[in-house]
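J.: Here's the feature list from Swiss-Prot:
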type    : residues      : note
BINDING : His26         : heme b binding site
MUTAGEN : Asn19 to Lys  : No change in regioselectivity of the reaction. Changes regioselectivity and forms biliverdin alpha (55%), biliverdin delta (35%) and biliverdin beta (10%); when associated with Y-117
MUTAGEN : Phe117 to Tyr : No change in regioselectivity of the reaction. Changes regioselectivity and forms biliverdin alpha (55%), biliverdin delta (35%) and biliverdin beta (10%); when associated with K-19
Amino acid sequence: MDTLAPESTRQNLRSQRLNLLTNEPHQRLESLVKSKEPFASRDNFARFVAAQYLFQHDLEPLYRNEALARLFPGLASRARDDAARADLADLGHPVPEGDQSVREADLSLAEALGWLFVSEGSKLGAAFLFKKAAALELDENFGARHLAEPEGGRAQGWKSFVAILDGIELNEEEERLAAKGASDAFNRFGDLLERTFA
């Protein structure tokens, strides 16, 4: 993996290290999403949104965590659980009941950073998904709110997030936990996707 990024990037940017360390679960999840054909029909898309809702439901306590909010100003406004819930209502799909395994987990700050890294990073890929949703006549006002471009733009939102993420001081063990949190987040979404498409 060391050949995939310049040495200075690997050493200095946590966001780049996390990208490298989570490449396998990320690629596995992308393949799983494609296999479910979420844009084949509105019903399939609703199942995809249900997984998105459950994932955002998992993350809701992190987006409203006071310690994290001190690090990331306006963090609560980045949450998408309400948008996904509204999309499910638009699509006539019941709101699934999430389990409490992640919400009640005793995540360290470093692990939480990994989970947020995955959630915030997914907003970049959501641009492609949002365009695909248009073929189902869904948009930021109906059915695809959670994929819509955030206020201020996707690129700027991500840039501001990683600028803070990359600047937080973590020791070696905390770096490991951040990577674990990110991998766990990718795997969790895969599990939720399997559940909603079962």
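Glycine too: its Cβ is placed from the backbone N, Cα and C atoms.
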J.: Which entry in the list of recorded positions, Asn19, His26, Phe117, has its Cβ near the fewest other Cβ atoms, using 10 Å as the limit?
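T.: Among the recorded positions Asn19, His26, Phe117, the sparsest Cβ neighbourhood within 10 Å belongs to Asn19.
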J.: If you measure Asn19 (mutagenesis position) to Phe117 (mutagenesis position) at Cα, how many Å is it?
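T.: Asn19 (mutagenesis position) to Phe117 (mutagenesis position), Cα-Cα distance: 9 Å.
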